[in-house]
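Accompanying notes for the structure given below.
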Amino acid sequence: MADEVALALQAAGSPSAAAAMEAASQPADEPLRKRPRRDGPGLGRSPGEPSAAVAPAAAGCEAASAAAPAALWREAAGAAASAEREAPATAVAGDGDNGSGLRREPRAADDFDDDEGEEEDEAAAAAAAAAIGYRDNLLLTDGLLTNGFHSCESDDDDRTSHASSSDWTPRPRIGPYTFVQQHLMIGTDPRTILKDLLPETIPPPELDDMTLWQIVINILSEPPKRKKRKDINTIEDAVKLLQECKKIIVLTGAGVSVSCGIPDFRSRDGIYARLAVDFPDLPDPQAMFDIEYFRKDPRPFFKFAKEIYPGQFQPSLCHKFIALSDKEGKLLRNYTQNIDTLEQVAGIQRILQCHGSFATASCLICKYKVDCEAVRGDIFNQVVPRCPRCPADEPLAIMKPEIVFFGENLPEQFHRAMKYDKDEVDLLIVIGSSLKVRPVALIPSSIPHEVPQILINREPLPHLHFDVELLGDCDVIINELCHRLGGEYAKLCCNPVKLSEITEKPPRPQKELVHLSELPPTPLHISEDSSSPERTVPQDSSVIATLVDQATNNNVNDLEVSESSCVEEKPQEVQTSRNVENINVENPDFKAVGSSTADKNERTSVAETVRKCWPNRLAKEQISKRLEGNQYLFVPPNRYIFHGAEVYSDSEDDVLSSSSCGSNSDSGTCQSPSLEEPLEDESEIEEFYNGLEDDTERPECAGGSGFGADGGDQEVVNEAIATRQELTDVNYPSDKS
């Protein structure tokens, strides 16, 4: 049947079907040949839609909520359609060609893992790919998009590079492809599968079955996540590892450069906020680093470049710590996502800049390459630097710093280095990165799982399992580690005070307790819907009326209740009639506010906003703000909270929660981990597969799902839910965290 479907698609002019059938005809022990280039937009994407920087399909599924906008699903579908492309690969260091003229080496068949039953699964995968119109290299995890860092669409690139994340990421075992193939044979509706995988997500009706099956395959093809080692938990364990390990990989993000004075990018007064005033057509922060937008208007990027150009900043304590590890021969490699070149300033030799840097610039047309000093004058004078060798009337003869833009490739040496380093590393340390951008985000799951892993970051990463979590300002944590390591490391310390450990959460400050005691005690009960818990907030009519008047006069969008409150609330979408029915106000004076119907509706909506925001303001606070100057908090079994940690506490039940919870984490991790023990992930995909196994055990369902024959799938897919990351939170190259 798969052959018939593929032939039908081929007859209809589908090049993907022909590619899939060609893949199915290859010997099973040979790597799949790269597909020929196909021009035009991917499935699920209109011709006018940009193709650069699309998040993975599963991330798109997560971003689409129960009332999922069709645009988000179309973006997820576009990612699914592009998922079979080669993972990023760009010019080798020294070529400086911004993505063309790449070197290609043939890949040997033994580059791939030889799992038992591999040949049978490759044949099944090819048949499934043919049946749904999928192309030939979907089998490998390198097909998953990396938030825009995918292979260029030029023919030259297709001919010249094979380096990709498939060289070093674990390969999924048998399962998802046979599963999809057999469900295709029995005519299963892919929407029923997606409903089980993502129960709160509703795909728009206009998406066809082939696109939906592609999304299913992407979700099920995630590599297995590492599980925490139970024998490594404390900061003492971390210090011992730093003393004993000789081949340490340090993965750094924007957090290591915060203390250097580099301007913030996304804050209210950050770089993007200021650029948006000068360039109102800049749609979002991502566009500044989109290669297509750069070709149309490079001015926003060069205005940004002036603010972080090399030579203006000095390395942080984190940089110096890594440099000393390198000097002592303990550093295997520092993989940095930053573009500020502070690693070189600090003297780190074994450095790999995953997303390029400002160190060099090259022409978009002729690839002429220069040092950063050659274009410094133009950038600081806010003149777009031009290539001296190209004709003056060539509009694209621009000297672009060799930073990896969305829509460009990652350096080929990144993939080659990871292919070697993954088998050599004896300790992984992640500093100042939330690991949201691939393929760098795949590193913790791609090295041997027995290798210890330490996180040093402002917030926890619920989608990954680190052995020791040191949460807070990176320099504060590194300073404490240097004290404990002693010797040359102690000389790096910028703060001579060694911190003391506490194991009980400090009480709320007395000043704040007095403030809370003065709040009106009378409760106001709001039942948002039949399934939501009842909330209790102060009812005093004078307080509420004052806040309502303030919000009405200043516009509800300008009402500042707290920095973190009501982030996900959408009061403009709340039905006024429902608010009136569900708000039980005892004071008649509040009911009489407003004279006209429009005024009542507006004030009712604002009151709803105030009531929703008020509990959040009072309930959540950063635990680190309760710490004294020389303290850090130990939260068993493996979490430490230092100053600057973005870990919050509910005042009522003293439950810790992360600012990232619910936005960039798995569904099982968005509950607040308690003070006693952080919660573990509980995958919804695990429940999905458990249900399928139960079905296959029944006589009437035996063989019906087509999944029971895939033995070994559940172990892999149980850990595959890390696909549900935030679609819209795409970071720029120096903040790929």
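Cβ atoms are placed via backbone N, Cα and C, with glycine included.
According to Swiss-Prot, the mutagenesis experiment SER154 to Ala carries this note: Abolishes in vitro phosphorylation by CaMK2; when associated with A-649; A-651 and A-683.
Sequence annotations record features per position, and here Swiss-Prot assigns domain 'Deacetylase sirtuin-type' to 228-488 based on sequence analysis. Across the domain 'Deacetylase sirtuin-type' (228-488), mean pLDDT in this model comes to 89.
As annotated by Swiss-Prot, NAD(+) binding site applies to 253-272, 337-340, 432-434, 457-459, CYS474. GLY261 (mutagenesis position) falls within neither a helix nor a strand when secondary structure is assigned with DSSP, and so counts as coil. In the shown protein chains, 11 other C-beta atoms lie within 10 A of the C-beta of GLY261 (mutagenesis position).
GLY261 to Ala appears in Swiss-Prot as a published mutagenesis result, with the remark: Abolished ADP-ribosyltransferase activity in vitro without affecting the NAD-dependent protein deacetylase activity.
In the three-state DSSP reading, HIS355 (active site, proton acceptor) counts as coil. Taken from Swiss-Prot, the feature active site, proton acceptor applies to HIS355, supported by experimental evidence.
Cβ neighbour count for CYS363 (mutagenesis position) (all protein chains, 10 Å cutoff from its Cβ): 24. In the three-state DSSP classification, CYS363 (mutagenesis position) falls within a strand. Where Swiss-Prot documents CYS363 to Ser as a mutagenesis experiment, the accompanying text is: Does not affect S-nitrosylation.
The annotation Zn(2+) binding site is assigned in Swiss-Prot to CYS363, CYS366, CYS387, CYS390 on the grounds of sequence analysis. Classification of CYS390 (mutagenesis position) by DSSP places it in coil, neither helical nor stranded. Every protein chain shown contributes to the tally, and the Cβ of CYS390 (mutagenesis position) ends up with 17 other Cβ atoms within 10 Å.
CYS366 to Ser appears in Swiss-Prot as a published mutagenesis result, with the remark: Does not affect S-nitrosylation.
One mutagenesis experiment catalogued in Swiss-Prot, LYS369 to Arg, is accompanied by this note: Does not affect protein deacetylase activity. The secondary structure of LYS369 (mutagenesis position), as reduced to three states from DSSP, is extended strand.
According to Swiss-Prot, the mutagenesis experiment CYS387 to Ser carries the annotation: Impairs S-nitrosylation. Abolishes S-nitrosylation; when associated with S-390.
In Swiss-Prot, a published mutagenesis experiment is listed as CYS390 to Ser, annotated Impairs S-nitrosylation. Abolishes S-nitrosylation; when associated with S-387.
DSSP assigns LYS505 (mutagenesis position) to coil, not to a helix or a strand. A mutagenesis experiment is reported in Swiss-Prot for this position, LYS505 to Arg, and the note states: Does not affect protein deacetylase activity.
The note that Swiss-Prot attaches to the published mutagenesis THR522 to Asp is: Increased deacetylase activity toward p53/TP53 and increases resistance to genotoxic stress (mimicks residue phosphorylation).
A mutagenesis experiment is reported in Swiss-Prot for this position, THR522 to Val, and the note states: Reduces phosphorylation. Impairs deacetylase activity toward p53/TP53 and decreases resistance to genotoxic stress. Does not change nuclear localization.
LYS600 to Arg appears in Swiss-Prot as a mutagenesis experiment; the accompanying note says: Does not affect protein deacetylase activity.
Cβ neighbour count for SER649 (mutagenesis position) (all protein chains, 10 Å cutoff from its Cβ): 21. In Swiss-Prot, a mutagenesis experiment is listed as SER649 to Ala, annotated with the note Abolishes in vitro phosphorylation by CaMK2; when associated with A-154; A-651 and A-683.
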> Is GLY253 (NAD(+) binding site) helix, strand or coil when read with DSSP?
Replying inline: coil
>> Quick check: in three-state DSSP terms, what is SER649 (mutagenesis position)?
In response: strand
> Within 10 Å of the Cβ of GLN337 (NAD(+) binding site), how many other Cβ atoms are there?
Replying inline: 26
> Rounded to the nearest angstrom, how far is the Cα of CYS390 (mutagenesis position) from the Cα of HIS355 (active site, proton acceptor)?
Replying inline: 26
> Between the binding-site residues GLY253, SER257, GLN337, GLY432, ARG458, which lies closest to CYS363 (mutagenesis position), Cα to Cα?
Replying inline: GLN337
>> Using a 10 Å radius around each Cβ and all protein chains in view, which of these recorded positions has the most neighbours: LYS369, ARG458, LYS505?
In response: ARG458
> Is GLN337 (NAD(+) binding site) helix, strand or coil when read with DSSP?
Replying inline: coil
>> Need the DSSP three-state call for GLY432 (NAD(+) binding site) to compare against my parser.
In response: coil
